[in-house]
Each structure stands twice: as C-alpha cells, then as structure tokens.
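Chemist: So Swiss-Prot lists the following for this protein:
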- 21-132: domain 'PH' (DOMAIN)
- Trp123 to Ala: Disruption of membrane localization and impaired interaction with CK2. Loss of phospholipid binding; when associated with C-42. Loss of phospholipid binding; when associated with C-44. Disruption of membrane localization, loss of phospholipid binding and impaired interaction with CK2; when associated with C-42 and C-44 (MUTAGEN)
- Arg133 to Glu: No effect on binding to capping proteins; when associated with E-135 (MUTAGEN)
- Arg133 to Ala: No effect on binding to capping proteins and loss of phospholipid binding; when associated with A-135 and A-137 (MUTAGEN)
- Lys135 to Glu: No effect on binding to capping proteins; when associated with E-133 (MUTAGEN)
- Arg137 to Ala: No effect on binding to capping proteins; when associated with A-133 and A-135 (MUTAGEN)
- Arg155 to Glu: No change in cell morphology and actin cytoskeleton. Great loss of binding to capping proteins and no change in cell morphology and actin cytoskeleton; when associated with E-157 (MUTAGEN)
- Arg157 to Ala: No change in cell morphology and actin cytoskeleton. Great loss of binding to capping proteins; when associated with A-155. Great loss of binding to capping proteins; when associated with A-155 and A-159 (MUTAGEN)
- Lys159 to Ala: Great loss of binding to capping proteins; when associated with A-155 and A-157 (MUTAGEN)
Amino acid sequence: MMKKNNSAKRGPQDGNQQPAPPEKVGWVRKFCGKGIFREIWKNRYVVLKGDQLYISEKEVKDEKNIQEVFDLSDYEKCEELRKSKSRSKKNHSKFTLAHSKQPGNTAPNLIFLAVSPEEKESWINALNSAITRAKNRILDEVTVEEDSYLAHPTRDRAKIQHSRRPPTRGHLMAVASTSTSDGMLTLDLIQEEDPSPEEPTSCAESFRVDLDKSVAQLAGSRRRADSDRIQPSADRASSLSRPWEKTDKGATYTPQAPKKLTPTEKGRCASLEEILSQRDAASARTLQLRAEEPPTPALPNPGQLSRIQDLVARKLEETQELLAEVQGLGDGKRKAKDPPRSPPDSESEQLLLETERLLGEASSNWSQAKRVLQEVRELRDLYRQMDLQTPDSHLRQTTPHSQYRKSLM
C-alpha cells in the first residue's frame, strides 16, 4: 500500500521542529531589462532554500516576507551565459536559470551576474542540485510500508551443491567394450564437491564397486575367448617334438597369462601340417585349372607340314630363277647401248626394273615363309616333349611330399 509522506510538503512546520537552514544566500546582480543606452542590472538578495528561490531588494531574515518566490521544479537547468565577442569582465560572471519547455509553464528566465567567476560556479552548482531535488520531489514523497515489500522468490533460497550425475550402465558398457586394456578401467565421471558424511560417499562407493565388477567380468570373458582361439594351434604345435626345446625335469614352471596376438603374428604361428596341406591344396588347384583350360589348337599333321614346306621351297626356286633371268637380260641391254651414262628413258627398261623389284620382294617373302614353317616344326616337337614329361614329373613331385608327411606323423 502506497501513501504520501506529509513531511516533505511546504507550509508551516511544527513548533518543536526548527526550520532547515538555507543552502545558499548572497548578493547578486539581477538583469531587469534594457534601457535606452545600456542594460539594467540591480542588486538583489537571493536565498536558496529547499526547492524555492527567494529574491529580495534588501536582506531579510524571514523568507515569508519576500515577495519574489520561484519554484525550481519549473526550471530545467542553470548554466553559464557568455557572449563570444564580448571582452567585458561581466561576461565571465553571468549565469542564467532556464525554465523548462513544458506546456503551461509561465516561469520567466532569470539572468544573474555574480561578484566573481568562482561565485558564479558556486551558484550554478547549488541551483542545479536544487533543480534535481525539485524534480525528484514527487518520488521522495512516496513511501512503502515494510509489510508491503515484494517477496523475492530466490533471494532466501537455500544454495544446493549441484554435482555431475553418474553415468548410466549402458554408457559404462559402451566405454568398456571400446577399451583396449584388460586391466582396470578408471572413469573419473563423479565430481565430489563437499560431500556429506553419509549419502554421497556411499553412493560413490557403490558406483565404483559396480564398475569394478563389470570390468572384471568383461576382462575374464575376453581372456577365455583369446585362450579358446589360440588353443588349437598350440595343441598342433606341441604334437611335434623338438629336442632343443626340452627343459630340465627339476625346473619349476610358472604359468603366465596368454598374450594377445595381432593378425600378422597369428599368421606366423601356423603349424607345419597346415603349411603342407595348403601346398597340396595349391597343387591340386593348379591341376584342376589345367584340366579346365580349353584345348590348344591342333597343330598340322607332319604330312601337311612337309607338303607346305615343299611348295614354298619350289616357289622360292622359281622366283629366284626368274629374278636371275631378268637381271641377266637387263645387264645385256645396258652393255649393248653406246652411251653408257644415258638414263633409262625407254619403257622397256622401266618395265625390267619394276619386274626385278617385284621378283626381289617375292623372293624375300618366300624366304620368310620358309623360316616360319621351320619354327612351327620346332614348336610341335617341343610340345610333344612337354606332354611326355608332365605325368612323370607330377608323380615325382607328389611322392616325396607324401613320404615326408608320413615320416613326420
């Protein structure tokens, strides 16, 4: 509930209370208008008390008898008044009291002239402070009872220490599954801030006990899986007796936890039997691929090849004879001519030269065909030898392996 405070109102005070002293009093010159030749300035006694400004022609002790009274709530500010082009001493001591530009405000602007610039600054500061108090007078008159105070919703609330909530079991299992170590798994996920002697410690201890149990179970299952994976290869390797690995009978043996093997190390630990079986499987696979291969094209029979060779040889001889005749004919004609250095311009000579060139090309082609047929004959003989040697070599290769395996078993 809001009510007005009557102590700030103007009016006669109670008999028991003494009147407050004025903030500032003194003589200043007030601007009273302009005459014919100069400005009119008159000495006035000014009293500043509260939010009222009293102006009198003579010094008066009781403010009630002063006729000029101005309410400072109608004014906006007090500031220095100086003309830029004036060199007079009065220019440094003038100050004005400007009224506020509110509608209906009839307070006049007041212009004063202090005794000195220091006195001017003192009056400006005092009047500005009084104007500020006058504008805040309405707010100062309002008081609020203690019973009507608004209750703050969180001011008196108890402060609680908020710690991080513990991780869920699903999160713990996910972290444990991605862990690479078989030892202890430590998760510092609980932030202990001033724990109470009973509840927080017990909660943290129970959480850590559950975590240790889950980690121990996970590590045990991993060790069992690794031992089951490594045991068959270890049994096969132990079946082969190695004399250099025999230990003394009196020596004690301390069992150790099996070591995890990488994929590359697992490939290196294969037994001898597995290597031999893989080799036999590879050889059987090669034989199967050979059987599935398409048959090689049949080579010509020896009779056909010999007939082709005879034909090529006969054609080569005929071509060489014709070439020799043409060369002899051309040499005879060249010797019979008188001018030995004349170029062969006649058509017969050109025809002879062209015939000689063609016969030379034919002779070279027949020679190349003869060489090709000879190579074909050699390849046929080589294939025959390979076909005869393949079964015997296969039997020779398989027999030592089987005997060696029998000796190892």
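Cβ atoms are placed via backbone N, Cα and C, with glycine included.
Heads up, this one's the original sequence, none of the swaps are in it.
Give me the local environment of each listed feature.
Modeler: Non-local contacts of Trp123 (mutagenesis position) by the CB criterion (under 8 A, 6+ apart in sequence, same chain) comprise Lys24, Gly26, Val28, Cys78, Phe95, Phe112, Ala114.
Arg133 (mutagenesis position) falls within a helix when secondary structure is assigned with DSSP. In the shown protein chains, 15 other C-beta atoms lie within 10 A of the C-beta of Arg133 (mutagenesis position).
Long-range Cβ proximity for Lys135 (mutagenesis position), meaning a same-chain Cβ under 8 A and a gap of 6 or more residues, is found for Ser73.
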Chemist: Around the C-beta of Arg137 (mutagenesis position), how many further C-beta atoms are within 10 angstroms, looking at every protein chain?
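Modeler: Result for Arg137 (mutagenesis position): 15 neighbouring Cβ atoms inside 10 Å.
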Chemist: Can you work out the mean pLDDT of the predicted model over the domain 'PH' (21-132)?
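Modeler: The predicted confidence over the domain 'PH' (21-132), as a mean pLDDT, is 86.
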